[in-house]
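Here is what Swiss-Prot records for this protein:
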- E70 to K: In or192; results in sterility (MUTAGEN)
- E401 to K: In ax79 and ax136; results in sterility (MUTAGEN)
- L433 to F: In av26; weak suppressor of mat-3 mutations (MUTAGEN)
- A528 to T: In ax148; maternal-effect embryonic lethal (MUTAGEN)
- G532 to D: In ax71; results in sterility (MUTAGEN)
Amino acid sequence: MNVSFSTPVQNSTASRLALIQQAAARSGALPPAGQYRGSKLSPFDVSQMSGVSISMVERAKINGPEFVEELEWLRQQTTSRCFLDAEMWTNEILAHLPDKWCAPNTLNLYNQVSELVLDNTRSPMASPASNSLYAPGEDQMPTVKRNHTSRFAQSLIKNKEFRRAAFFLEKTMNGNKLDHFLHFRCLFLAYYQEHLENDAEGIERKTSFAEERSPFSLLYQRMEDKKLRENEDVWFEYLMGLLEVELGLKDLAEKSFRNVVIREPRIWPAWEALSRLIADIEDADKFVTSAEVKSLWMGDWFMTLVLQRFHQHSMAIQKAEQLVTRGMTGLPMIITKIAACSNARHDHDQAISNFEDVRKADPYRLGDLHLLSDSLYIRNDQKKLSTLAIEVYKVHKFRWETCCIVANYHAIRRDSEHAIKFFQRALRLNPGLAALWVLIGHEFMEMKNNAAACVSYRRAIEIDPADHRGWYGLGQMYDIMKMPAYALFYYQEAQKCKPHDSRLLVALGDIYSKLNRIEDAEKCFTGAYLFGDVEGNALWSLAKLHERYSDDNKAAQAFEVFLVVYELVTSAEEKIIYAIAFLANHFFKIEDFDKASEYATKCLAFETLCQEGNRLFREIAKIQARESRLPVEEAPGPSNASAAGGQEAMDTEEAPQEGGEEEMSEGEDDFSF
């Protein structure tokens, strides 16, 4: 039977046991979550399971000197243009270079080629005659004073005094190409900062411009009038792409960032911005592999971010590990990304292990560390979480990651009021993060404040409709409130965002079963198992569904596969005990005494089932003894007639004893079938 893995559920004429067994075989080929390194799972298998197709071509080892040259160029560009985040990102990679790439001749390679020149911008579109430092026909400020003013403006940018910096750069912009760019960038940063400050208290509350146009719109029009998109400095087009994002012109912004990457593939901020806008994974892969893009390694890292954004975390891990295989070993950036993807896949042990490796190399690094607190919270490791919260609170008290970690610490102690307080503080520091609203919603649910939880989840959906967690939170809330029709809608929306998440399919199946839509529920539970049952609930829910509607044969089939998969999992002991008891009694009822004896034997391995197992053995022995006497009773002869009366009397005497044993066994355990 051929099975399509591009959709979570399907109709099939084959038996349900065959479908489940095929799912077990398919899932059995997968390694444990987060353990792809050294496994036999091919990129094609991962692609088939995820429903998307990208190129996983084996690429050659990264050339160390070329890698360093790219980063040195980017470091100089981001430093001179005051892109502080990109500068720190670049310097972190350079600081963790593999030892073999740190030879003196390698590190000095680029510095021997050129020194930093303020107006130098490498671009294939630049003309040799266009590198004049001064704009034609403009008055020139004395060189010394201009240099001092430029340096002062750059200091103001680093101090986040953007309007003040723009004021001073306006004096020097006509005599210096770099200051020309920085002036427009400072205006953008000033408007962006004011926008965030206005929206800090209420995300998505739009500022009203009743009498004047948006400052972003005015700045964009000014740059269009000056034809800065065609400027030899490619960074102008990148800046216009950022303006287009703020104006809601997402298609134009995507086109701008694509052009920037084609013109200068070493500008990582353009790759990063494009990863947040590109429409789908296949389109991103086609762009990266096109002949126009000449990238040594940034294209692969870009694909890792795109795959993570579209919730293809297994494939993102593989892409990241490809970079490690190609030589980028020991980089906290890559290890942290693998940890973040493991967290999203609910492989929290792997995530914790990876984060701990990063903290050994860089103890004060906060990037994505809130996800470590999330994994510790889910693992209920209060000791490690409290230690982490104390350490980061001492050093980085006013970072949003710290606020999330401290909030999770209060949450694990069931102090929801303090948890909400710190989550709200994190929102003020990073107002555009939908995940924070989701976490606040969870805490309101703990406090049984459904109205506030509903508002929080809806805020998360407004900020990022593609994030399944806001939809899933609303579905859970309505499910708890016994409103399954509402819950169904939000679970369906969540499943659209992340169609291969087994948790969402199990939740959908539960709602369908509550609405008596049995076939839909069965498809969801089966589909959840097909896509790798993360929490181990799909087969169990499928078996209980059939048991609830008295379809014991199908329930037994599901319980059998459940035991094959989970019998050795200690955390599922209660479910294992129930499944064994059900199967032992089921096969006894249908008189399959061989299988009944097999499961009765398994009953003896559990203290709570010993008496049930012994009772079944006695019942089976009596039935088999009775059946063995039947041929003797039916044989012709005078002795049989005389023995019939005596045998009948013996059966009459034994009957109360059997009934007594049944009465004794009744109530010996908590299982009822």
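Placed from the backbone N, Cα and C atoms, the Cβ positions cover glycine too.
None of the noted substitutions appears here; every position holds its original residue.
Swiss-Prot feature annotations superimposed on the structure.
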residue : record               : DSSP class
E70     : mutagenesis position : helix
E401    : mutagenesis position : helix
L433    : mutagenesis position : coil
A528    : mutagenesis position : helix
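A gap of 30 Å separates the Cα atoms of E70 (mutagenesis position) and E401 (mutagenesis position). Other Cβ atoms within 10 Å of the Cβ of A528 (mutagenesis position) number 30 in total over all chains. Note: the Cα of G532 (mutagenesis position) and the Cα of L433 (mutagenesis position) are spaced 29 Å from each other. Every protein chain considered, the tally of other Cβ atoms within 10 Å of the Cβ of L433 (mutagenesis position) stands at 20. Separation of the C-alpha atoms of E401 (mutagenesis position) and A528 (mutagenesis position): 33 Å, rounded to the nearest whole number. Around the Cβ of G532 (mutagenesis position), a 10 Å sphere holds 18 further Cβ atoms from the protein chains shown. The CA atom of A528 (mutagenesis position) is located 29 Å away from the CA atom of L433 (mutagenesis position). Its Cβ taken as reference, E401 (mutagenesis position) is surrounded by 21 other Cβ atoms within 10 Å in the chains shown. Over all protein chains present, the Cβ of E70 (mutagenesis position) has 22 other Cβ atoms lying within 10 Å.
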